[in-house]
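Visitor: One structure, pasted below without further comment.
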Amino acid sequence: MRQLAELLTDLLGPVPTMFLWVIVSFAFFRALQFIVRWYLFGKWTWPNFNFFDIRNRIRRRRRGGQEAENTENPPENEAEAGEQVEQEPEPDSRDLSAIPPNKKWRISNECVSLFHSVISGLWAAYALLYYKQLVQDLVNYRCDVAINLVLMSAGYLFHDLVDLLVNEQSARIIELLFHHVVVLSAFAVTMFFNRFLGVVVFGLLMELNSIFLHSRSLLNLYGVDKKSPSFRIIALLNMVTLFAFRLCVSAYLVYFVVVSIPDLEWYVSIINGLVIASLASTNTVLTYRLLAADGLLGSRRTRRTPAATAETQVGDVESGPLRTQVEDEDHHTIGVQTIHGTTEDATQTV
């Protein structure tokens with residue numbers, strides 16, 4: 001493998017070779033995504049889910065119904081008219097994460113994400129354990145093992161960006177897209193400026209927690225009872241690894257940014273600070289959501305497991321409620337039933 005990499009570098013140059021490995025990784029994860037879909041559900045694709053279209057149709061129908069009602073029974077005053085409009089709450093796409101309309105796609109996407117988490121998390125741990133200089137010199141030390149890890153993960157992130165944008169448009173994925181863009185920016189800095197490889201590999205240690213995070217999401221998507229032993233074990237391991245590999249790593253990287261300010265150019269320090277602060281903030285939000293979802297912040301903030309209904313059983317539908325091309329009225333019904341029928345489990349938004 002190393003000889004092949006050296007041969008390609010000699011033939012193409014270092015930068016084209018890096019792009020080639022990212023493309024190979026992207027193609028691998030795209031192919032794996034379709035293989036998982038076919039293996040689990042016997043289908044390659046499902047209808048695209050666009051929450052914003054559904055919400056707009058709900059609003060148009062609501063306005064139309066309100067106008068018709070006002071024509072038949074006009075309100076006596078403006079206050080009464082305002083109360084009529086506010087009776088039905090505004091839909092929120094985050095609520096749809098508890099019973100995803102595109103449930104089969106979500107399951108296949110989580111499976112591929114879980115596979116990447118296992119590979120990249122263990123790879124990052126191996127690199128840090130066996131290449132001590134990565135830990136001792138986070139800025140300048142470079143090695144092929146860590147570089148190849150970054151290129152592989154970049155290909156996966158590009159794949160996941162495409163998969164999210166093609167299959168779902170909702171507020172739920174905005175956080176994921178933000179996370180992916182931040183991480184890809186960190187990858188670009190370390191690959192094109194030949195610095196901070198150790199910082200990036202430390203960040204990829206967070207994937208060790210993602211193993212249990214994606215496992216937890218899969219259990220939620222399959223409607224596993226949160227009181228079952230399997231769910232409790234995964235939830236416990238998720239919280240332990242969250243503290244060890246997300247919060248502790250984030251704290252260490254923030255410390256590194258602060259102490260390295262005198263040794264780095266001002267603009268480099270700003271870039272480092274923005275990237276690491278963004279990751280630290282997303283990890284903080286994730287921690288809060290997990291604590292709330294597991295009931296550790298009180299019963300009022302506890303999130304329920306997705307309800308097991310006939311419409312959302314994985315084995316019975318093609319793609320959740322949006323299994324076929326439906327009329328506008330069906331779109332409205334789907335959105336309202338999903339929004340009011342359950343409570344969000346926010347761990348699925350990560």
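Sequential numbering from 1, following the chain as shown.
Placement of Cβ uses the backbone N, Cα and C atoms for every residue, glycine included.
Modelled residues match the original; the substitutions are not represented.
Heads up, here are the entries from Swiss-Prot:
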DOMAIN    102-279  domain 'TLC'
MUTAGEN   H116 to Y  In et50; suppresses the glucose intolerance defects of paqr-2 (tm3410) and mdt-15 (et14) double mutants
MUTAGEN   D160 to N  In et45; suppresses the saturated fatty acid toxicity phenotypes of paqr-2 (tm3410) mutants (specifically, withered tail tip morphology and glucose intolerance)
MUTAGEN   E207 to K  In et47; suppresses the saturated fatty acid toxicity phenotypes of paqr-2 (tm3410) mutants (specifically, withered tail tip morphology and glucose intolerance)
MUTAGEN   H214 to P  In et51; suppresses the glucose intolerance defects of paqr-2 (tm3410) mutants
MUTAGEN   L290 to F  In et49; suppresses the saturated fatty acid toxicity phenotypes of paqr-2 (tm3410) mutants (specifically, withered tail tip morphology and glucose intolerance)
Visitor: In angstrom units, rounded to an integer, how far apart are the Cα atoms of D160 (mutagenesis position) and H116 (mutagenesis position)?
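Guide: Cα-Cα, rounded: 11 Å.
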Visitor: Please work out the number of neighbouring Cβ atoms within 10 Å of the Cβ of E207 (mutagenesis position), leaving out its own Cβ.
Guide: 25
Visitor: Find the one among the mutagenesis positions E207, H214, L290 whose C-alpha lies closest to that of H116 (mutagenesis position).
Guide: E207
Visitor: Taking only the Cα atoms, work out how far E207 (mutagenesis position) lies from H214 (mutagenesis position), in Å, as a whole number.
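Guide: So the Cα of H214 (mutagenesis position) lies 10 Å away from that of E207 (mutagenesis position).
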Visitor: Please report the Cα separation of L290 (mutagenesis position) and H214 (mutagenesis position) in Å, rounded to an integer.
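Guide: Distance between the two Cα atoms comes out at 12 Å.
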Visitor: Could you list the residues of the same chain, at least six apart in sequence, whose Cβ is under 8 A from the Cβ of H214 (mutagenesis position)?
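Guide: Listed in sequence order, they are E110, S113, L114, S117.
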